[in-house]
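K.L.:
According to Swiss-Prot, the record shows the following:
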- T101, L102, G103, Q218, T220, K224, R251, L275, G296, E320: ADP-D-glycero-beta-D-manno-heptose binding site (BINDING)
- D104 to A or E: Loss of catalytic activity. Loss of AIDA-I heptosylation and loss of bacteria adhesion to mammalian cells; in an aah2 deficient background (MUTAGEN)
- D104: active site, proton acceptor (ACT_SITE)
- T220 to A: Loss of AIDA-I heptosylation and loss of bacteria adhesion to mammalian cells; in an aah2 deficient background (MUTAGEN)
- R280 to A: Severe loss of AIDA-I heptosylation and loss of bacteria adhesion to mammalian cells; in an aah2 deficient background (MUTAGEN)
- W299 to A: Loss of AIDA-I heptosylation and loss of bacteria adhesion to mammalian cells; in an aah2 deficient background (MUTAGEN)
- C333, C336, C352, C364: Fe(3+) binding site (BINDING)
- C352 to S: Loss of iron binding. Loss of catalytic activity (MUTAGEN)
- C364 to S: Loss of iron binding. Loss of catalytic activity (MUTAGEN)
- C374 to S: No effect on catalytic activity (MUTAGEN)
Amino acid sequence: MTFLSPPEIPTIKADNGTYYDFNNGARILFPKGEWHVNIIDEESGNILFSCDTKAGWVTSTKKYYVKFRIQAFKKGDEKPFLDTVMELKDKPVLISFPTGTLGDIIAWFHYAEKFRIKHQCKLECSVSEEFITLLSDNYPDIKFTSAQDKYEGKPYATYRIGLFFNGDTDNQPVDFRLVGFHRNAGYILGVSPQEDPPRLNLSAERKIQEPYVCIAVQSTAQAKHWNNGLGWAEVVRYLKELGYRVLCIDRNAHAGNGFVWNHIPWGAEDFTGALPLQERVDLLRHASFFVGLSSGLSWLAWASRIPVVLISGFSRPDSEFYTPWRVFNSHGCNGCWDNTNYNFDHTDFLWCPVHKGTDRQFECTRLITGKQVCGVIRTLHSYLTNHDRII
């Protein structure tokens, strides 16, 4: 994941030619001389770092939200010439999000709004252009900046929201695999990890009169797919028997890597394409429900406030947003994404850390049968029927 870089020089000038700020942790830049510095967690009083130094940088190891206190002394002095506690109220703060992901940003963004409300700061968020289009009108108190542009701002503090692997607890206070990847944003920012969908424009008029269900069958790794060879065909057939049109809304009708490719299910209507996210929301908003994977379009459906049938074994049931229509099979190997013994390999499309190359590869979703998913759909359909919510 790539993020905006902090300013080359800290943004606040102190006495004695010293500069400091809180961009990607506490940062202090000293001129020539003999100095002593303390970096303190103000909430606990713990001294996180204390050292003598000459000209150069002192930076905190921890980059997530900590209420830092910085004390800087001329070496030998008892009284600091700089003694400041980080205070974000009315200060310019940047939250930098990575690009190239859909579900991650949908999952994380409302934590930024919680942060703004908590601290009453002047918040700026760096996201890709497609998310500026999707979100900016619904968050008028946040300034949006394109992550693709060169950044020349001078914020007081910067935070980076992402997934940090290999047990990294410098950029996140806890390993994201222990708390669910979306809640990780709450922990990084020091706000409640309770999940909340972002605010979207849900005002589009309905264009398809018949009841319909949206599905999405593609994802970024084969482990995230539903690897039951007959599953999607059974689900599409069953949905049509219930009277729904079935619209496949993946970006691509066919996607894969090397010798493994996944295709739009037989019988589904092809609504695939690289469409603006708002157009996807406009279609999802009026669907009776969505059936998908541990992938970005499931998150977009959740944010569109419709029921989501989520099929996954690669991740554990609390790894994504809560849905009563989660489909998970505990009878085989499962949950490798959330297992701290394994580090996900983004370069290996066929990553399966325990059973790759054996007949048990991807059994986490292969053992989820069409019967099991159709059973969940039957329960959801009955609920919608009984509450007069078939739309």
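The backbone N, Cα and C atoms fix where each Cβ goes, glycine too.
Values in this document were obtained by computation on a predicted structure and should not be read as measured data.
Burial and contacts for the listed features, if you can.
P.N.:
Cβ neighbour count for T220 (mutagenesis position) (all protein chains, 10 Å cutoff from its Cβ): 19.
Within 10 Å of the C-beta of D104 (mutagenesis position) there are 22 other C-beta atoms, taking all protein chains into account.
Cβ contacts within 10 Å of R280 (mutagenesis position), excluding its own Cβ and spanning all protein chains shown: 23.
In this structure, W299 (mutagenesis position) is part of a helix by DSSP. Around the Cβ of W299 (mutagenesis position), the number of neighbouring Cβ atoms within 10 Å comes to 26.
C333 (Fe(3+) binding site) falls within neither a helix nor a strand when secondary structure is assigned with DSSP, and so counts as coil. Around C333 (Fe(3+) binding site), the same-chain residues six or more apart in sequence whose CB sits under 8 Å from its CB are V354, H355, R360, E363, C364, listed in sequence order.
A coil conformation is recorded for C352 (mutagenesis position) in the three-state DSSP classification, outside any helix or strand. Sequence-distant neighbours of C352 (mutagenesis position): residues of the same chain at least 6 apart with a C-beta under 8 Å from its C-beta are Q222, A223, C336, Q361, F362.
According to DSSP, C364 (mutagenesis position) is assigned to a helical segment.
DSSP gives C374 (mutagenesis position) a helix state. Neighbours of C374 (mutagenesis position), defined as other CB atoms within 10 A of its CB across all chains, total 20.
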K.L.:
Would you mind reading off the Cα separation of R251 (ADP-D-glycero-beta-D-manno-heptose binding site) from R280 (mutagenesis position), to the nearest angstrom?
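P.N.:
R251 (ADP-D-glycero-beta-D-manno-heptose binding site) and R280 (mutagenesis position) have their Cα atoms 10 Å apart.
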K.L.:
Enter the number of other CB atoms within 10 angstroms of the CB of C336 (Fe(3+) binding site).
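P.N.:
Other Cβ atoms within 10 Å of C336 (Fe(3+) binding site): 21.
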K.L.:
Whole-number answer please: how many Å between the C-alpha atoms of G103 (ADP-D-glycero-beta-D-manno-heptose binding site) and T220 (mutagenesis position)?
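P.N.:
Their Cα atoms are separated by 11 Å.
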K.L.:
Provide, as an integer number of angstrom, the distance between the C-alpha atoms of W299 (mutagenesis position) and C374 (mutagenesis position).
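P.N.:
So the Cα of C374 (mutagenesis position) lies 21 Å away from that of W299 (mutagenesis position).
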